[in-house]
Amino acid sequence: MSDPFAHLLTSLKNKDSASASKETTPQSSNSPSITGSAVADVARTDKSPNDSLHSISAPPLIPSPKVDFSAPPLVPTNSTTKSNTANNTPPSALANTDDDFNQLFGMGTVTTTDTIQKPDEDYYGSKEDHLYNGDDALVDEVKDMEIARLMSLGLSIEEATEFYENDVTYERYLEILKSKQKERNDLAIRKKESGIKMEKSGLSNIVGTDSNNLFSMATDFFNKGKKLVDQWTSFPPEANDRLNNYSKTHDKVEDYDLPQVNDSPNRILFEDNEVVENLPPADNPDQDLLTDFETKIDITKRTAPDVSHSSSPTSGILIEENSRRNEPLIEDSLLDFSEGNLTNSKSNEDSTLFNENSNTDSTIPISDIELSGYNEFKAKGTSLFKNGDYINSLQEYEKSLNTLPLNHPLRIIALSNIIASQLKIGEYSKSIENSSMALELFPSSKAKWKNKISNSDPERSFNDIWPKIMIRRAESFEHLESFKKALETYQELIKKNFFDDKIMQGKRRCQDFINPPPVKKSMPVKKKTTTTSPATKKQNLTASSSNSPISVDSTSEIKKRELENAKLALYDKVFEKISSWKDGKDDDIRHLLANLSSLLTWCNWKDVSMQDLVMPKRVKITYMKAVAKTHPDKIPESLSLENKMIAENIFSTLSIAWDKFKLQNDIN
């Protein structure tokens with residue numbers, strides 16, 4: 001058996017010679033057909049289904065075991081004509097054909113590769129392009145993720161992109177933020193510790209030359225100003241002059257540069273409006289922190305310590321006068337810093353609302369809008385009160401009270417008007433409460449009572465208003481049958497040198513109820529049988545009237561007794577009507593108002609059903625109308641005694657039931 005690779009080795013050795021002979025010797029006419037068939041056979045023999053169209057180079061030519069290598073190479077076995085021709089071909093021709101096949105094979109391979117690969121490369125791109133584009137997509141995705149993480153920390157997209165380009169990652173930026181926060185916390189702790197050391201050692205104010213100390217000074221002034229504003233709103237009479245003095249001193253402080261202190265690492269500012277005690281340095285730092293606020297002077301009264309004078313231009317800020325070293329400080333948080341106030345140490349103590357030694361009335365400021373609203377509502381209420389519309393007048397007086405600032409003296413007049421209206425409609429308990437509120441607004445000093453109340457029209461002093469409030473207070477106690485408290489109120493008026501007839505009569509009424517006098521038995525008068533002429537009767541009457549003077553009190557007592565006797569005669573009849581009206585429901589104001597038409601026969605009273613009295617508001621309106629019809633001052637004089645007694649009983653019964661109804665329904 002011959003070597004199957006003999007022809008291949010021979011073709012490789014004779015490659016150069018075959019190429020030369022090809023160039024010099026022309027090919028025969030049938031060589032292209034042979035060559036083409038050979039190429040086709042090789043292509044059919046070597047091509048496998050697994051070959052990919054995307055391969056860049058053709059696979060090497062490997063002989064198939066089915067090919068008969070004993071025959072001339074590259075000649076199809078199924079063609080008898082070509083095999084016979086190949087068998088008759090000389091060796092030189094075989095070599096030449098072999099060389100032509102190799103040349104054509106190489107060219108065909110390149111051509112086949114180019115024609116097959118080109119469409120795929122145009123559609124999919126080359127392998128190098130795929131690798132390059134994949135890397136770019138991966139880099140862009142990582143960049144977008146990192147920028148998104150940076151933006152989650154509050155950065156804008158431009159800042160996050162700039163940080164990413166500068167190699168500042170999310171973790172690194174987070175570390176930077178943590179380090180800055182730690183530095184700020186450490187700085188705040190150091191400032192607090194240094195401030196405590198300065199207060200304990202009694203150091204003076206310090207101002208640094210750097211920008212941080214200037215910022216601290218500005219912040220200090222802002223905080224102190226805020227404190228003064230808060231205290232001014234709480235103590236307006238005392239803060240007017242102090243705020244002006246503080247502004248002057250504030251301007252002076254800004255003109256000086258305070259010296260530095262070496263033992264303060266942060267050189268922070270000492271508060272310029274606080275007096276600090278010279279305390280010995282404490283050994284325990286925790287104790288310093290706990291007693292930090294105790295070293296500062298607050299609103300409470302304490303003894304001022306001795307403060308060392310400073311040689312700096314601002315020494316006057318922290319100087320406390322010698323005359324007040326042993327005196328209690330009042331409201332030291334509002335200390336004055338001007339030099340003029342240092343000589344007058346007690347000017348602030350005389351700025352209270354009612355000072356005994358002052359001749360002027362320190363008033364609470366009131367705006368023009370508040371004052372005009374007060375006068376307008378007061379005028380409406382007075383007009384309604386004169387017309388007998390006490391309910392609406394009470395509402396107008398309450399509006400006038402609500403327009404005034406708290407603790408303003410005009411509130412006394414407004415409350416006095418409200419009390420007068422409440423007496424007319426039977427709200428005695430409420431009138432007593434308002435009288436207590438009004439009495440609390442009076443000056444504590446008797447000397448101030450002679451002063452006129454500011455913005456009062458017409459002008460009235462405290463002495464003019466006080467007895468009116470007290471008399472109405474006593475009358476309210478009488479209507480509530482608290483005769484003991486009413487008597488005490490009348491006696492207090494008498495102690496203040498108020499001896500009005502109304503006061504004295506009220507006192508006697510209360511005394512008669514508390515200690516009723518014994519009833520004297522009248523002696524029976526014997527009738528004389530002797531007859532006298534009219535002339536003698538007239539003479540006797542004139543003589544008796546001239547000889548036996550009868551006092552006015554005795555005649556009034558006689559009339560009272562006659563009235564009491566008449567009432568006593570009608571008592572049973574009136575009691576029966578009132579009892580049938582109550583029907584055992586004295587506390588049920590809805591029942592009383594719904595059945596009131598059977599008693600109020602002398603006035604135009606509209607029937608009210610129980611369905612109309614479901615809402616508490618409707619109950620209140622109906623009650624006000626009923627009280628206005630039955631009030632003793634609203635009853636006409638021409639009314640019969642029986643109806644007067646019925647009206648009095650209705651008024652008192654409704655007043656008691658209304659007080660209980662207000663408590664049950666939480667009505668003011």
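Backbone N, Cα and C atoms are what each Cβ position is placed from, and that goes for glycine too.
At each noted site, the model still has the original residue.
Counting residue by residue with DSSP, the domain 'UBA' (140-180) contains 32 helix, 0 strand, 9 coil. Among the features that Swiss-Prot reports, domain 'UBA' is placed at 140-180.
Per-residue pLDDT, averaged over the domain 'J' (603-668), rounds to 85. As annotated by Swiss-Prot, domain 'J' applies to 603-668.
According to DSSP, GLY388 (mutagenesis position) sits in a coil region rather than a helix or strand. Annotation of the published mutagenesis GLY388 to Arg in Swiss-Prot: In SWA2-1/SWA2-TPR; partial loss of clathrin disassembly function. In SWA2-TPR-J; complete loss of clathrin disassembly function; when associated with 631-AAA-633; the original residue is retained in the structure shown.
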Would you mind checking how many other C-beta atoms are within 10 angstroms of the C-beta on GLY388 (mutagenesis position)?
12
